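Lifted from Swiss-Prot, the feature list:
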type	residues	note
DOMAIN	1-264	domain 'F-BAR'
MUTAGEN	LEU7 to Glu	Impairs membrane tubulation but does not affect lipid-binding
MUTAGEN	LYS33 to Glu	Abolishes membrane invagination
MUTAGEN	LYS33 to Gln	Impairs lipid-binding and induction of membrane tubulation; when associated with Q-35
MUTAGEN	ARG35 to Gln	Impairs lipid-binding and induction of membrane tubulation; when associated with Q-33
MUTAGEN	LYS166 to Ala	Abolishes membrane invagination
MUTAGEN	ASP168 to Ala, Asn or Arg	No significant effect
MUTAGEN	PRO210 to Ala	Disrupts helix kink and moderately increases diameter of the induced tubular membrane
DOMAIN	404-481	domain 'REM-1'
MUTAGEN	ASP519 to Ala	Impairs interaction with TNKS; when associated with A-515
DOMAIN	550-611	domain 'SH3'
MUTAGEN	PRO602 to Leu	Abrogates interaction with DNM1, DNM2 and DNM3
Amino acid sequence: MSWGTELWDQFDNLEKHTQWGIDILEKYIKFVKERTEIELSYAKQLRNLSKKYQPKKNSKEEEEYKYTSCKAFISNLNEMNDYAGQHEVISENMASQIIVDLARYVQELKQERKSNFHDGRKAQQHIETCWKQLESSKRRFERDCKEADRAQQYFEKMDADINVTKADVEKARQQAQIRHQMAEDSKADYSSILQKFNHEQHEYYHTHIPNIFQKIQEMEERRIVRMGESMKTYAEVDRQVIPIIGKCLDGIVKAAESIDQKNDSQLVIEAYKSGFEPPGDIEFEDYTQPMKRTVSDNSLSNSRGEGKPDLKFGGKSKGKLWPFIKKNKLMSLLTSPHQPPPPPPASASPSAVPNGPQSPKQQKEPLSHRFNEFMTSKPKIHCFRSLKRGLSLKLGATPEDFSNLPPEQRRKKLQQKVDELNKEIQKEMDQRDAITKMKDVYLKNPQMGDPASLDHKLAEVSQNIEKLRVETQKFEAWLAEVEGRLPARSEQARRQSGLYDSQNPPTVNNCAQDRESPDGSYTEEQSQESEMKVLATDFDDEFDDEEPLPAIGTCKALYTFEGQNEGTISVVEGETLYVIEEDKGDGWTRIRRNEDEEGYVPTSYVEVCLDKNAKDS
């Protein structure tokens, strides 16, 4: 089966077919190229996906990824990154082993095809030229024969005519002979050209064309084989990465099998364990008995002297409920009056209604009375320190000793801080050793440097080490203090704590026992000696650095108000004061007389003029 013998007359169709074969090969190259682009795009998307879900450094997410399930997820992301790398390998191998190779082969194929069809067209043109020569000699031979016949007939006619001279007859005879000779020459030439054409035609159809078509056939078959080999390479490139992709998938399975739910549960305990003991039983409060209270100075003095107030606010049973009390609620209990404001006096006389028909002095809420008694004892200092620490936490300030955290979390933070400081100390010590060695080298070889130039740096490093050690001792002391307070402390510590509780009146040590402030922050627990040594000035100093609330306007007292309840302030008719808090709907306005004296007055007793800028802000 040969194109040279079977398709000897299909030159044009073979030319079209071979061009179609090259187009198919180029189309396959384009297909592989688009596949490589898809692989690269897919790999890029996988990498971006893996990067997107990676935990951010120095963020809360990084702390959350300590759980085994999250670690498995990280392993999944890493394996996905490697998986994406294999798709990049597929793209690279296809580009180098298929696209580049086939593109070069297509150029060679086009050149070979062009050469073969050029030879075919050249042979075709040659046979066409021979055919034209044959046709030309044939027409000339035919013309000469006709001319010879006419000359012979003319001679015979002249020879038969008796009226024609002998000279004319001779001339006609010579002309006939010339034409006859020309016909013979044309015949010989035609015969020669015909033989030559037949030979060329035989060579063309039986030698040249078969050889050229055979080359074209071989070229086309090589193209087909090359395309098949490229398809095999295409599959092999994919097959080569399958084992590595399998390892990636095995890694994902292994990471999934490493998930330990029990370990994660333990980590949750370590992350959120507060170290507090569950609250005790709430004592029964009998409201059937009349509550005898007095707010006179004598009763308050007696309460402080005896250390036995009527009610135990913040005792052990209620102290455990501190974590569930909102800070703003506590502040309102401490500062805002708990009675509705009195109506304005019926007459313009300031003495007409001194305190109003519903003055807070006449009736008190039990909770307000408890706070009144609570505020007259020294433990208020610690409670307000706890409150201040909670407020500072809400404002974003974190105490250095992490006292805003529950005991267990505070212990972990302190331990972490101690470890960090120890690492810094070790780093500074290594630096000091390096400087010392360099100084020794300078001492032995003065030409290398001046030893005295390192003294300043050595002193600076030593000073840093000393500072870090002092800092470490401070945090270690806090850590030891916290570890001594955790529920798992020794029996001796428990006995000492019980002795301490029994030696202090309930009202005095209530706030000291409660280690959690109203916002859930952890506060310091003072010993008995420090409790007895605290002076009233300590409480004032504790809040000296608190900035007063800014004034939002002014007010003028319309009537005289004698504020005799906690949180209120006395005003005189016509007095001008600063407004620091508007009426929140309870009928009271918070005002300030100077930097140290402020409180609430009934809104109906004053004429308020708010500053426009402050109101807008």
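The count begins at 1 with the first shown residue.
Placed from the backbone N, Cα and C atoms, the Cβ positions cover glycine too.
If you look for the noted substitutions, you won't find them, since the model keeps the original residues.
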Exercise for review: Would you mind giving the whole-number mean pLDDT across the domain 'F-BAR' (1-264)?
Suggested key: 90
Check your understanding: In the domain 'REM-1' (404-481), how many residues does DSSP assign to helix, to strand and to coil?
Key -> 72 helix, 0 strand, 6 coil
Check your understanding: Expressed to the nearest Å, what is the distance separating ASP168 (mutagenesis position) and ARG35 (mutagenesis position) at their Cα atoms?
Key -> 95
**Study point:** Cα-Cα distance linking ARG35 (mutagenesis position) and PRO602 (mutagenesis position), given in Å to the nearest integer
**Key:** 81
Review point. Which of the listed mutagenesis positions (LYS33, ARG35, LYS166) has the least company, meaning the fewest other Cβ atoms within 10 Å of its Cβ?
Key: LYS166
Exercise for review: Would you mind sorting out which of LEU7, LYS33, ARG35, LYS166 (the mutagenesis positions) have a C-alpha within 10 A of the one on PRO210 (mutagenesis position)?
Suggested key: LEU7
Practice item. Return one of helix, strand or coil for LYS166 (mutagenesis position), based on DSSP. Key: helix
Exercise for review: Let me know how many other Cβ atoms fall within 10 Å of the Cβ of ASP168 (mutagenesis position).
Suggested key: 13
**Study point:** All-chain count of other Cβ atoms within 10 Å of PRO210 (mutagenesis position)
**Key:** 18
**Study point:** Integer Cα-Cα distance in angstrom, LEU7 (mutagenesis position) to ARG35 (mutagenesis position)
**Key:** 38
Practice item. Measure from the Cβ of PRO602 (mutagenesis position) and count the other Cβ atoms within 10 Å, all protein chains considered. Key: 26
Exercise for review: Reduce the DSSP letter at LEU7 (mutagenesis position) to three states and note it down.
Suggested key: coil
Check your understanding: Can you tell me the three-state DSSP label for PRO602 (mutagenesis position)?
Key -> strand
Study note, to complete from the structure: CA pair ARG35 (mutagenesis position) / LYS166 (mutagenesis position), Å rounded to integer, equals 100
Practice item. Take the C-alpha atoms of LYS33 (mutagenesis position) and LYS166 (mutagenesis position) and report the distance between them in angstrom, rounded. Key: 96
Practice item. Let me know how many other Cβ atoms fall within 10 Å of the Cβ of LEU7 (mutagenesis position). Key: 17
Revision key, fill the gap. Taking DSSP H, G, I as helix and E, B as strand, the domain 'SH3' (550-611) contains 3 helix, 29 strand, 30 coil
